[in-house]
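The structure appears right after this line, and notes come after that.
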Amino acid sequence: MIPVTELRYFADTQPAYRILKPWWDVFTDYISIVMLMIAVFGGTLQVTQDKMICLPCKWVTKDSCNDSFRGWAASSPEPTYPNSTVLPTPDTGPTGIKYDLDRHQYNYVDAVCYENRLHWFAKYFPYLVLLHTLIFLACSNFWFKFPRTSSKLEHFVSILLKCFDSPWTTRALSETVVEESDPKPAFSKMNGSMDKKSSTVSEDVEATVPMLQRTKSRIEQGIVDRSETGVLDKKEGEQAKALFEKVKKFRTHVEEGDIVYRLYMRQTIIKVIKFALIICYTVYYVHNIKFDVDCTVDIESLTGYRTYRCAHPLATLFKILASFYISLVIFYGLICMYTLWWMLRRSLKKYSFESIREESSYSDIPDVKNDFAFMLHLIDQYDPLYSKRFAVFLSEVSENKLRQLNLNNEWTLDKLRQRLTKNAQDKLELHLFMLSGIPDTVFDLVELEVLKLELIPDVTIPPSIAQLTGLKELWLYHTAAKIEAPALAFLRENLRALHIKFTDIKEIPLWIYSLKTLEELHLTGNLSAENNRYIVIDGLRELKRLKVLRLKSNLSKLPQVVTDVGVHLQKLSINNEGTKLIVLNSLKKMVNLTELELIRCDLERIPHSIFSLHNLQEIDLKDNNLKTIEEIISFQHLHRLTCLKLWYNHIAYIPIQIGNLTNLERLYLNRNKIEKIPTQLFYCRKLRYLDLSHNNLTFLPADIGLLQNLQNLAVTANRIEALPPELFQCRKLRALHLGNNVLQSLPSRVGELTNLTQIELRGNRLECLPVELGECPLLKRSGLVVEEDLFSTLPPEVKERLWRADKEQA
């Protein structure tokens, strides 16, 4: 007989996989072991015990053996003796029945009756139990054996266990306990900032990733102290870094598909179907396991008898085992149905770390999907602590804090130079994103002109910043930077531009008001009315050299501090994010303004206060709610106005007074509802750029030929059917945007535009292109924006010239 301990082999998987087994899989595995025991026990008994014991029947009625002669006599007044040639004698007392059969005949009868008359369910019951149990085990463990899933599971478990046991995770939890049990007292704010000023230079980064956020009072205190505990050694740090890389690659690989989820779902469905099948036929056939079996076989010529009464010795035990087996299958099936319900009820292909993000400092922990999410859901059924610890290695903030342990060694000068880029202003800039601090090697980049610090909490600018003699621009995006006195003295004399992006107004460092040489200030964040009191600070009024002020916020009116510094401003830009801006009379005080941008301020009319700003050269009223611009007549007093941007509004028509703006060089009226262009517009003879795209125009007036200085014309996405010949008198045209109209043809006079470098024709009803396009000497194939089949209508020599021009440029 097989030892019970050997049966565990069929149910046990690799020990490491136990964390992927929810409680229902554990239950079903143990139930399967019990089922195997039933099968082995029943099969062993069937092999070792007598299968059937049969005796001939002397009294037979209708092929049925009567229990006694009296029963036979009562049922048959004229008895017959079909099963024997011997006449029965009256029962005169208890006498035995003797048969003249030998042992071999009995064995033969037992075998024949067992094979032919015993019901198949009673005969094969142990083997059926064994077969069904093996199928259950195969379904439960197939995903651990199938190569496409087992490889992912093995890799996942390996990484998960390493992350769980990583010193980085352990020290992070220890740091959390320290922070909770030993908060800094509130009164140490002043002492900490004064007595430890020198220690804040090149502040050591925390060695651990705290699992809980610091208390609000600690953040408000702004204490910067040196962490002396929890520093990983180099080997542990490298191991943790390698884990981060493994997690990234594994996540990228596993999130591509959902084969693990689908296979687990299918094997669960198969088990439910199998359960229903077993219950249906087992309950139906279990009553066929009987102790007494009548056996009628045609072997009278061999034994002298035709009917036998047989006993099935294992019937009672098999019926008990069958009942127990049915109860186990029912329990097994209920667990499988619960598993299926769990999988259908929950979105298992998405896993959110929202709770961990809320209770920790890892607000950037990404949600995962597909097989990665499903495996994490299974892990949560085993122990949610695994996924919480694993989440540390999904956070970029956590990774950056780990790097900070050896920041100066990792961020070598050569590595930082590789991150240097040229911005749009052709300045050399370095962007540091989500680090734990500023590497000391940054201050060896003496050629650096722009330094961007984004999402760097609790950073302290050290005195060594004075080495960056070329630094003129600093960006602080969600970075409440502290600064030491020598560093502030350097920035006060050298910094020219400062960009600050914040969520809370308190993130704006107070030391910026000491930057007396500052010329540009960009503020992006919440500056609503209830927060205005925070920015009415006398220090900002000391920025006497401020020339450019950009505000991207949700103001209801201009803060007083803006008005105070506006006397010497040259450029003011307000992007109000769709909030209505009222009370603009204070603009009159900004007499030195040359550029004014009021973007997304929900303006319905052009503010009258603008008309008194006689130095204005550019006005941008993008994305407001302008429906009429009758006030444009007052722009004639702005003699220096060269650029007017009224785009992304709801303007229905252009007033004829626009012709008074004779100095206008650029006019943006795209994304409006204009249906007609007044002739007076073409009195603006200095126009070089005219954008009327995305309107409702149906034609271009012939007077457009008056714009002899026009270099760029855009009428994309209108309903223009034809181009006036006068358009091609604008010989200085370099770009002509005509896409998405209803043009039927392109005039051959297009060849007269000898300065044309770009023409857009896509989305029209053109059937062919004029050959005269080849007469535009500066036009290249890349500058001809048109459908490929339409381009093919050009003669080969024209196409060849356009292609050749592109190649020559390359």
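Placement of Cβ uses the backbone N, Cα and C atoms for every residue, glycine included.
According to Swiss-Prot:
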type: MUTAGEN; residues: VAL40 to Asp; note: Abolishes activity in hypotonic solution
type: MUTAGEN; residues: THR44 to Asp; note: Abolishes activity in hypotonic solution
type: MUTAGEN; residues: VAL47 to Asp; note: Abolishes activity in hypotonic solution
type: MUTAGEN; residues: THR48 to Trp, Tyr, Lys or Asn; note: Impairs activity in hypotonic solution
type: MUTAGEN; residues: ARG103 to Ala; note: No effect on anion channel activity. Impairs channel selectivity, so that the channel is also permeable to Na(+) ions
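Locations of recorded Swiss-Prot features on the structure.
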residue : record               : Cβ contacts under 8 Å, 6 or more apart
VAL47   : mutagenesis position : none
THR48   : mutagenesis position : none
ARG103  : mutagenesis position : none
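Cβ neighbour count for VAL40 (mutagenesis position): 20 (other Cβ atoms within 10 Å of its Cβ, all protein chains included). DSSP assigns THR48 (mutagenesis position) to a helical segment in the three-state reduction.
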